[in-house]
Amino acid sequence: MQSLNVNGTLMTYSESGDPHAPTLFLLSGWCQDHRLFKNLAPLLARDFHVICPDWRGHDAKQTDSGDFDSQTLAQDLLAFIDAKGIRDFQMVSTSHGCWVNIDVCEQLGAARLPKTIVIDWLLQPHPGFWQQLAEGQHPTEYVAGRQSFFDEWAETTDNADVLNHLRNEMPWFHGEMWQRACREIEANYRTWGSPLDRMESLPQKPEICHIYSQPLSQDYRQLQLDFAAGHSWFHPRHIPGRTHFPSLENPVAVAQAIREFLQA
């Protein structure tokens, strides 16, 4: 792992592929890190210069830089990009890291970021989601709230990489980070209503591809198809899978979808 000090914090990152190839940032969600992309990054590194940054406080030492919000993560990423001297790049984000992706798209504009990719972003929160987030913010009950997410995500799979991510990698993060994550995730949904509303609010809209596997319901697929019919910049792409983690479960299909969208 390499590291940079930017915006008053330490950011660690992995880097692979030809540095002269198009640069692609892989952005995880809260309480995740570069390990989320252990299956996907090598596939994409055949065609891209792949960088997987870890958010502040998500490095191997969980360096404490005080409290922060999701807007801080966007500023950190912009500072990281400047420090690396990267002008042209694309982003692929997962889960609630997608809020950061769209914040950066808004700040840089569609001329610089004509396309972006979001993976398995919860577009339509279910009623139990709010209770999970509330429990996840509680100083003593956060473990139960966190486990509720894990149980939901593990219910439909025996995929070893996904289960390892849920049992070892995500629980590794301290309780303070989980509480912060749930607070910020809830704040974004309360502010914007849904990710579709957030994307629609962009004054300059890039082409946005949503790669997803879950939920399996036809209604969820139809929601996206209906939205795409009225918004030509939105491109839903369903791939086979039974989990919230397609980059771990089905990396070949995810890599193919990314290539086809970015290279079109």
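In case you wondered, yes, glycine gets a Cβ from its N, Cα and C as well.
Substitutions noted, but not modelled.
Here is what Swiss-Prot records for this protein:
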- His244: active site, proton donor/acceptor (ACT_SITE)
- Trp30, Cys31, Gln32, Thr94, Ser95, Trp153: substrate binding site (BINDING)
- Ser95 to Ala or Cys: Reduced affinity for substrate, and strongly reduced enzyme activity (MUTAGEN)
- Asp120 to Ala: Strongly reduced affinity for substrate. Strongly reduced enzyme activity (MUTAGEN)
- His244 to Ala: Abolishes enzyme activity (MUTAGEN)
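Overlay of Swiss-Prot feature records on the structure.
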residue: Trp30; record: substrate binding site; Cβ neighbours (10 Å): 24
residue: Cys31; record: substrate binding site; Cβ neighbours (10 Å): 24
residue: Gln32; record: substrate binding site; Cβ neighbours (10 Å): 24
residue: Thr94; record: substrate binding site; Cβ neighbours (10 Å): 27
residue: Ser95; record: mutagenesis position; Cβ neighbours (10 Å): 22
residue: Asp120; record: mutagenesis position; Cβ neighbours (10 Å): 24
residue: Trp153; record: substrate binding site; Cβ neighbours (10 Å): 18
residue: His244; record: mutagenesis position; Cβ neighbours (10 Å): 26
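Distance noted between the C-alpha atoms of Cys31 (substrate binding site) and His244 (mutagenesis position) is 14 Å. Between the C-alpha atoms of Thr94 (substrate binding site) and Asp120 (mutagenesis position), the distance comes to 6 Å. Note on proximity: of the mutagenesis positions Ser95, Asp120, His244, the one nearest Gln32 (substrate binding site) is Ser95, by Cα distance. Note: the CA-CA distance between Asp120 (mutagenesis position) and Trp30 (substrate binding site) rounds to 14 Å. Annotated pair Ser95 (mutagenesis position) and Trp153 (substrate binding site), C-alpha to C-alpha distance, rounded: 13 Å.
Under the three-state DSSP scheme, Thr94 (substrate binding site) falls in the strand class.
Note: the substrate site is recorded as Trp30, Cys31, Gln32, Thr94, Ser95, Trp153; in the same chain, Ser28, Gly29, Leu36, His96, Gly97, Met170 also have Cβ atoms within 8 Å of that site's Cβ centroid.
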